[in-house]
Amino acid sequence: MADGVDHIDIYADVGEEFNQEAEYGGHDQIDLYDDVISPSANNGDAPEDRDYMDTLPPTVGDDVGKGAAPNVVYTYTGKRIALYIGNLTWWTTDEDLTEAVHSLGVNDILEIKFFENRANGQSKGFALVGVGSEASSKKLMDLLPKRELHGQNPVVTPCNKQFLSQFEMQSRKTTQSGQMSGEGKAGPPGGSSRAAFPQGGRGRGRFPGAVPGGDRFPGPAGPGGPPPPFPAGQTPPRPPLGPPGPPGPPGPPPPGQVLPPPLAGPPNRGDRPPPPVLFPGQPFGQPPLGPLPPGPPPPVPGYGPPPGPPPPQQGPPPPPGPFPPRPPGPLGPPLTLAPPPHLPGPPPGAPPPAPHVNPAFFPPPTNSGMPTSDSRGPPPTDPYGRPPPYDRGDYGPPGREMDTARTPLSEAEFEEIMNRNRAISSSAISRAVSDASAGDYGSAIETLVTAISLIKQSKVSADDRCKVLISSLQDCLHGIESKSYGSGSRRERSRERDHSRSREKSRRHKSRSRDRHDDYYRERSRERERHRDRDRDRDRERDREREYRHR
């Protein structure tokens, strides 16, 4: 704003507001636009989660100007005194607090605002209450701590930064202790006396249209607990998945619903009605179900028996479902829960799973008479504990047979391999006979053994023709071995030269096979050239004949 411009009337008490800020340091957390953005008391709080107050009121005895009017009553310009009321349960609502204050004879309540968790919108257990006179504030500080609100005595303090930080620390400790102890949120105990409040009236619940006394952030009650009562003469709507079972400890949430962080709260007492239940598929804005008409409804599979008095411990088993009901009470023997129908359980007769094993991944059930196979033991087909066969690739005949069985050969490939085996057999026999006649029995024996192993490793070794070749090579090998046993000196010499000659023979064999292939291709190429030459000669003769005829 430029200098020299006169201030309008709205800023007449700016200095007074600055004095209030100097006296009270809690204005650090004030957002000046929250009063404009946030809805009025008749519409409930703003839907977004806030970790602090919308507005912090001035201290005791200060007058408020037009710009700092309270959120609830915009026309009020008189004295306004703010107090903190803490040590409340997280399900305490504005209506509960209003009832307690009115019961003390204090009727000048200007504002009630609860502090909420930013993460889930749940109450932190303390609220700001604004009243219009010092007498009312003193009466609240003296008498309200003596009243019991949901099993706890409220704590009333002046509105300043010190007590605000104390309440914040207490709410954090409560949240952490509730999470460490693993206590689930079983839902607040609903009150039938508060069910008569009109929806959309002055009381501001955490959700618009919620039944007073209900959950500020309705979490699913466990499998136990019948639904709360309905107004007389009203037909109860049929829940999507059936009514809940008998009262019991809190259980897992229904599918598709998020459970807010658990907070430590007083357990359900026997003199209070059970908590309201939010069924799956029911939006948060709708009120919880009221009392059902007299008479138990038919049981619906999936959520246990119909509501009513708790069944005896020795009663009939409940119908099967994804969440079997627990016994009615925190004490009692734990029930063995069967796995859901869509998950395989451990096989019958098998030992129970170890604590670290996920039962969802057990093998499917097998016949109880057959031994169950373990991952560390032999397969059930081998009673002697031998390892299962494996594919050895190119290292032996069994692997080759398996390979042949897996990939059938074409006729051309089969004939090519058979021709190669025949060539190996004939050349090995001829060379072995020549080496044996020269007295080199070791080289002859090695040649025959090598040929036999090559034929056995081929892809067609299981064929009868290959077996005939192998038997002929083996007969030749036996004959040469019998001859070699009669000549000891020759055998000694052959042993000395065995190693060197074997290398030479293998090289010679490779070179000969290559030469044969080269000769074969050369011969083919020569034949092609001859055919081409003949075709050219024929074409030339035809051309000459044509030329001769044209003349």
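Placed from the backbone N, Cα and C atoms, the Cβ positions cover glycine too.
Note that this is a predicted model, so its numbers are computed, not measured.
According to Swiss-Prot, the feature domain 'RRM' maps to 81-161.
Mapped onto three states, the DSSP output places Gly86 (mutagenesis position) in strand. What Swiss-Prot says about the mutagenesis result for Gly86 to Val is this: Abolishes interaction with NUDT21/CPSF5; when associated with V-87.
Summarising the environment of Asp94 (mutagenesis position), the number of other Cβ atoms within 10 Å of its Cβ, over all protein chains shown, is 23. One mutagenesis experiment catalogued in Swiss-Prot, Asp94 to Ala, is accompanied by this note: Strongly reduced affinity for UGUA RNA; when associated with 90-A-A-91.
The local packing around Phe126 (mutagenesis position), expressed as other Cβ atoms within 10 Å of its Cβ over all shown chains, amounts to 23. Mutagenesis annotation in Swiss-Prot: Phe126 to Ala, described as Increases affinity for UGUA RNA by 40%; the structure shown retains the original residue.
For the mutagenesis result Arg202 to Ala, the note given in Swiss-Prot is Decreased methylation in presence of PRMT5/WDR77. Loss of methylation in presence of PRMT5/WDR77 or PRMT1; when associated with A-204 and A-206.
Quoted from Swiss-Prot, the note on mutagenesis experiment Arg204 to Ala is: Decreased methylation in presence of PRMT5/WDR77. Loss of methylation in presence of PRMT5/WDR77 or PRMT1; when associated with A-202 and A-206.
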(request) Could you tell me which three-state DSSP class Phe126 (mutagenesis position) falls into? (result) strand
(request) Pull the DSSP breakdown for the domain 'RRM' (81-161) and write it out as helix, strand, coil residue counts. (result) 24 helix, 29 strand, 28 coil
(request) Round to the nearest Å and give the CA-to-CA distance linking Phe126 (mutagenesis position) with Gly86 (mutagenesis position). (result) 4
(message) Roughly how many Å lie between the Cα atoms of Asp94 (mutagenesis position) and Gly86 (mutagenesis position), rounded to a whole value?
(response) 13
(message) Can you tell me how many other Cβ atoms are located within 10 Å of the Cβ belonging to Gly86 (mutagenesis position)?
(response) 20
